[in-house]
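**Student:** In case it's useful when we look at the structure, here is the feature table from Swiss-Prot:
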MUTAGEN   Lys50 to Gln  Increase in length of X' and Y' telomeres. Disrupts interaction with POL1 but not FUN12
MUTAGEN   Ile72 to Thr  Disrupts interaction with POL1 and FUN12
MUTAGEN   Cys124 to Arg  Disrupts interaction with POL1 but not FUN12
MUTAGEN   Leu149 to Ser  Disrupts interaction with POL1 but not FUN12
MUTAGEN   Ser228 to Pro  Disrupts interaction with POL1 but not FUN12
MUTAGEN   Gly243 to Arg  Disrupts interaction with POL1 and FUN12
MUTAGEN   Ile523 to Val  Increase in length of X' and Y' telomeres. Disrupts interaction with POL1 but not FUN12
Amino acid sequence: MDTLEEPECPPHKNRIFVSSSKDFEGYPSKAIVPVQFVALLTSIHLTETKCLLGFSNFERRGDQSQEDQYLIKLKFKDRGSERLARITISLLCQYFDIELPDLDSDSGASPTVILRDIHLERLCFSSCKALYVSKHGNYTLFLEDIKPLDLVSVISTISTKSTNSSKHSSSELISECDLNNSLVDIFNNLIEMNRDEKNRFKFVKLIHYDIELKKFVQDQQKVLSQKSKAAAINPFFVPNRLGIPYIESQNEFNSQLMTLNVDEPTTDISNMGEEMHDSADPIEDSDSSTTSSTGKYFSSKSYIQSQTPERKTSVPNNWHDDDSGSKRKRKLSFHSPNASSIRKAISYEQLSLASVGSVERLEGKIVGMNPPQFASINEFKYCTLKLYFTQLLPNVPDKVLVPGVNCIEIVIPTRERICELFGVLNCQSDKISDILLLEKPDRISVEVERILWDNDKTASPGMAVWSLKNISTDTQAQAQVQVPAQSSASIDPSRTRMSKMARKDPTIEFCQLGLDTFETKYITMFGMLVSCSFDKPAFISFVFSDFTKNDIVQNYLYDRYLIDYENKLELNEGFKAIMYKNQFETFDSKLRKIFNNGLRDLQNGRDENLSQYGIVCKMNIKVKMYNGKLNAIVRECEPVPHSQISSIASPSQCEHLRLFYQRAFKRIGESAISRYFEEYRRFFPIHRNGSHLAKLRFDEVKHEPKKSPTTPALAEHIPDLNADVSSFDVKFTDISSLLDSSARLPRPQQTHKSNTLYSCEGRIIAIEYHASDLCFHITNELPLLQTRGLAPERVLQLHIITSKNFAYFFNRSSAYLQRQPLEEKYTQLAQFLGHSFKFNITSSLTLFPDTTVALQIWCPIECTFRELQQQLAHPKVAAAPDSGSLDCAINATVNPLRLLAAQNGVTVKKEEDNDDDAGAVPTS
């Protein structure tokens, strides 16, 4: 394609719809043709001399897909056309939420913006009208009109194309048909790219990846799969007739099979053994043999065997998977007319006896997860995500959950699997909680599969656990039914998903912000508006401060003084952010309700500083490093009047505000605030004292938590690791007795701590480590007898929770443990794997956040890293042959006199350890 000049007066011709740039090959060598196409925006090239937009439908040509098949030029002849081009680019990026950081350049020269591979982050569908100009075999496309297409409306258009076809005239059908076919082709090409392990495009890495998009892609996969099977199978030799799973021959020895073709039935794994190491595909289809019963689900086909550097799951070789119906599954079809069959009471004991490979479909409620709070997918490098599922019955559910007794513990074993189920950018506790409807009474449907779980810190062959395979919610199904059958051109862009996700962004202070070179984060911050600039036509620039400091590199802070010109923010004490016009209009309208004026009216002439108003804002911000500097885009901004705090901020965010008020009051100064008392009292909890000076009054900042008047609150009790043993009733027992289901049944009034201490012996078979929870999986069953993996019901989980207990266990300060890399601590714990130890444990309750439901857990007492090392060094003491005898049951790490005295009801004074370095954790 060559660069030609656009004709001044293009001819009036009928516009031709093109589905590929290959259509241009049949055009005359010298021609001017109006054309139209639909494609994905892939690149933006904006310099001082030209403006180019790249589009592609990713049609394959040979072995590679041709990117930027349509390279469109915008007019750039003079200042007027240049300004129009920049406004067009700005509006287009604003629609698709693409940041343009350099448009706010401080220099006088026109900024340069070069963005590539936009489709790797977001799908920007666009309908373009262009002028095709060719000469001597070369051609150029000149943009005449561009219409961005919202992804929600694109999916709706494809899904309802058959319905719409009957409502249009024949002339309209041509355009609608071309539009639908192009959109379908693009999605099909993206699916092929997603399957290709070498291609960087993956659906789960998209910013707007969610359950709706996932289900739509799966539906498209099924259509592609049916077409490919119909074309590929030889009618004279059909492998499936012989009971053999069909799979293309070129994939038989492909170690990355599951990333290439997820639509084919699962291959026979009986001959693969331990040699096949797969990585789960981000978008997978449901198993072909259960399509009728799992079509309602929104997640992927279960991976039978997957391995990652951190963790792997597997199935025994004697378990055969084929299409002959011999799978060990108990199917409960959602399409069965007898809907009550799925709501029958769950037998948790029967579920605990299920064999590996079994699949169950259940309806009920996920009431909690562990860890309950996390901010990043990287926190699961050394632990799993556990969900606690219970059935919804007419009676009031139990307040105390005991896995295997009145609930099911569902494990998501790997980081990759978490991303696959919820999306890369949804891997935060608040967002996953929202997806799972933890805070709502709605029921959900889950499909779980029995798998073997093990990792680097798990004794072979691992544990048989229930893993989440599919999930469905009624609210999502209703939302899909209610989507109107309209064309993409008539549907306004949906911002509902963005606002919903923004409410779940983690709340941090400016000093806590850290970014890697290519990292993008979505955060919530509270801050005071310091200054505002309307210099740029495409967006508004702001300076905010929460009065914490961060040395991250950013653009210069303008007009940064705080009421008095002499009192200026330091350059690392605030941050510069931009807001596009549609977000600003919403923000400005809220300010008008408070001040009866907009921001422009509040400014004093050309003075851009607004610190005299004390405007406190809650901001949902997208942050990223661009050209080595902080690029912050405010996606949603809301003023926070002090009288409305309880409706705007959550209880945890109120604590952020409380600290913010203290910093702001100290930094701005009591005298300065007093001069603008009437303005500041709108946003700050202040009152006048006897000297007519402003004072903070925190009693007005309290956030009233929601209380249930009919439900007595459970008391969470996490015992201290260094608790006095003499305060417990000591019982010597074994793990089997503690795991007995009747013994673990929650008591009706179990709302207080346990006073019983159990002394028992167990072998550590797995270790999970999270920043908030250290978990030892222990059992007393012999390893030689376990050839199919231990069931969780035969394993006791010991949890060490709270920073105080962490510090006591490692004999280090909390500050030191926060600085110490997770890998280092995890490696130190590995030496205990597979060995038997004596433990003193007690039953405890941990509450799920914002609920009245508690989880029963086991916590050790008098257990430290050093004490476990001592037991490891003296195996005869730690692993006695008769675990039932009194002498052998006493933990070698606890003073035996104290235990015996406690058993006889005698209190023994705890002796202090004078060896300061005795408990130091070795580095190796």
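Glycine residues also receive a Cβ, built from the backbone N, Cα and C atoms like all the rest.
Nothing has been swapped: the model has the original residues at all the noted spots.
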**Student:** So of Lys50, Ile72, Cys124, which of the mutagenesis positions has the fewest other Cβ atoms within 10 Å around its own Cβ?
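**Tutor:** Taking Lys50, Ile72, Cys124 as the mutagenesis positions, the minimal 10 Å Cβ count falls on Lys50.
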**Student:** Report, in whole Å, the straight Cα-to-Cα distance of Cys124 (mutagenesis position) from Ser228 (mutagenesis position).
**Tutor:** 28
**Student:** State the Cα to Cα distance, in Å, between Cys124 (mutagenesis position) and Ile72 (mutagenesis position), rounded to an integer.
**Tutor:** 15
**Student:** Where Leu149 (mutagenesis position) and Ile72 (mutagenesis position) are concerned, what is their Cα separation in Å, rounded?
**Tutor:** 18
**Student:** When neighbour density is defined as the number of other C-beta atoms within 10 angstroms of a residue's C-beta, which of the mutagenesis positions Leu149, Ile523 has the lowest density?
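**Tutor:** Selected from the mutagenesis positions Leu149, Ile523 on minimum Cβ neighbours within 10 Å: Ile523.
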**Student:** Roughly how many Å lie between the Cα atoms of Ile523 (mutagenesis position) and Ile72 (mutagenesis position), rounded to a whole value?
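**Tutor:** Taking the Cα atoms only, Ile523 (mutagenesis position) lies 35 Å from Ile72 (mutagenesis position).
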**Student:** Give me the CA-CA distance between Lys50 (mutagenesis position) and Ile72 (mutagenesis position), in Å, as a whole number.
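**Tutor:** A Cα-Cα distance of 11 Å.
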